[in-house]
Amino acid sequence: MAPEINLPGPMSLIDNTKGQLVVNPEALKILSAITQPVVVVAIVGLYRTGKSYLMNKLAGKKNGFSLGSTVKSHTKGIWMWCVPHPKKPEHTLVLLDTEGLGDIEKGDNENDSWIFALAILLSSTFVYNSMGTINQQAMDQLHYVTELTDRIKANSSPGNNSVDDSADFVSFFPAFVWTLRDFTLELEVDGEPITADDYLELSLKLRKGTDKKSKSFNDPRLCIRKFFPKRKCFVFDWPAPKKYLAHLEQLKEEELNPDFIEQVAEFCSYILSHSNVKTLSGGIPVNGPRLESLVLTYVNAISSGDLPCMENAVLALAQIENSAAVEKAIAHYEQQMGQKVQLPTETLQELLDLHRDSEREAIEVFMKNSFKDVDQMFQRKLGAQLEARRDDFCKQNSKASSDCCMALLQDIFGPLEEDVKQGTFSKPGGYRLFTQKLQELKNKYYQVPRKGIQAKEVLKKYLESKEDVADALLQTDQSLSEKEKAIEVERIKAESAEAAKKMLEEIQKKNEEMMEQKEKSYQEHVKQLTEKMERDRAQLMAEQEKTLALKLQEQERLLKEGFENESKRLQKDIWDIQMRSKSLEPICNIL
């Protein structure tokens, strides 16, 4: 169970200092500690429209984000408040309150546009807050939406036409919620009641015509319809008599307009119930560290004069996380091998079987923690590191076996060596006595368990080192005839040749086992990669089908409204999505 992060109040995430956007390191520390998936709700709107009040309500607090009580905008840059999600256990709600747009004292439309774009890029639900009704003035104030293609890139290498790039916006843009404060109209058309959502859709209807006025009317509406196919609207009555509005957060509930209280409750309930976890392309859920990386990547891009690019942000994040995934996988492998392996192992195959089990688990850890591993670069690194660690364990195993056998030989054959020095076998019949004793000790050595894979080789080398002793005893033993000595020499040669042959077979067997293990390792990498790619492909297809359904829905609306040309333009986006879905075939080229 991941620990909860519950900030007592908001803190600055991105400062707007002298026209420069600067990330607050303390806020990044908070984000880096949030291991839970995050639901990110951002609110944007003109200054002094009561954005902060709604965000405090979402946090379940009366105070928090600064409301201010004058015509001056209080919030500067983007402020963040992280609280446990009240309706989704094991999730963190991240609320982003933004600097009021259109502040006359600030007079910086450039920064307003960047704050608007950042709020969209960072959130899973984007709330646009405005006063009164949705009229042309309200649409004109929302001109930032028409500038999104000049502020955001979906891909690092889009086509020649920026509109082609913007066609991908839908796949990672947030849900759009328009909140209308101090709304005084009756929600009805031709005497029939309508919902706030109906009112929004009616307000987004296009005007026929190709003149400049029609274009100005249609452009923001088209952008909202194109970029935010999932949209919602809430209207709010006056919260209280005008004289109390400056101190809204201090009012008791009974002093507020009951309709306003009900409307705020409905808004909060919807946002908390329907706002999704922030995701990256392919449905990858965002947690605190991932959100931290997105903030840094986007703000750094803006500061360096580039456009924030979703693809670049994801790839930068993938580099960080995939590198960490390799480290996690290797740590898991070493932990498992440390627990399971007792050196020396009786056979090489015993060690390789333990390696294979630990390797399989390590690859699983990597697959679970990695994403967007372009050309399987990090999986290749993992494979190389696992192979190096396997070889290291093999070396350790050989050394442990050699050390064990050398100590055992000293223990078993030490007394025999002492007898040789004392001349015990330097007498007639001594050679026979020596070879008999040697065979007894060899049998004793063979019977000792868990000597490891070097047992035969260490014994062979030891016996070879004592051949001069045996030969001297043979040649000086007066009880043996020259013929018997010659026969014994030939027997020793044959025995040595047989031992060498067996050693060669043993080495060949080890090489075959290593080659077989390498093939099994490769197949395990391929198997798990194929399964992951299939899961990713299914996720991407589901995401594209969802986007396609929303595009088709919008196309149908345009046709019903009689805007055939706009429908045809949208058809290109639809074809692009359909072609991409067809091309989503798993490709597996690794190692």
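Glycine is no exception: its Cβ is also placed from the backbone N, Cα and C atoms.
Annotation note: Arg181 (GTP binding site) sits in a strand segment as assigned by DSSP. Marked as GTP binding site by Swiss-Prot on the basis of similarity to another entry: Gly45, Leu46, Tyr47, Arg48, Thr49, Gly50, Lys51, Ser52, Arg181, Asp182, Leu245.
Confidence over the domain 'GB1/RHD3-type G' (35-276), given as mean pLDDT on the 0 to 100 scale, stands at 85. Residues or ranges marked as domain 'GB1/RHD3-type G' in Swiss-Prot: 35-276.
Among the sequence features in Swiss-Prot, the mutagenesis site Cys588 to Ala is noted as follows: Loss of isoprenylation and of localization at the Golgi apparatus.
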Tell me, by DSSP, whether Lys51 (GTP binding site) is helix, strand or coil? helix
If you count the other Cβ atoms within 10 Å of each Cβ, which of the binding-site residues Lys51, Arg181 comes out on top? Lys51
10 Å Cβ neighbour count around Tyr47 (GTP binding site)? 21
Residues that sit under 8 angstroms from Gly45 (GTP binding site) by C-beta distance, when 6+ apart in the chain: Lys51, Gly100, Leu101, Val127, Tyr128, Asn129, Ser130, Thr179
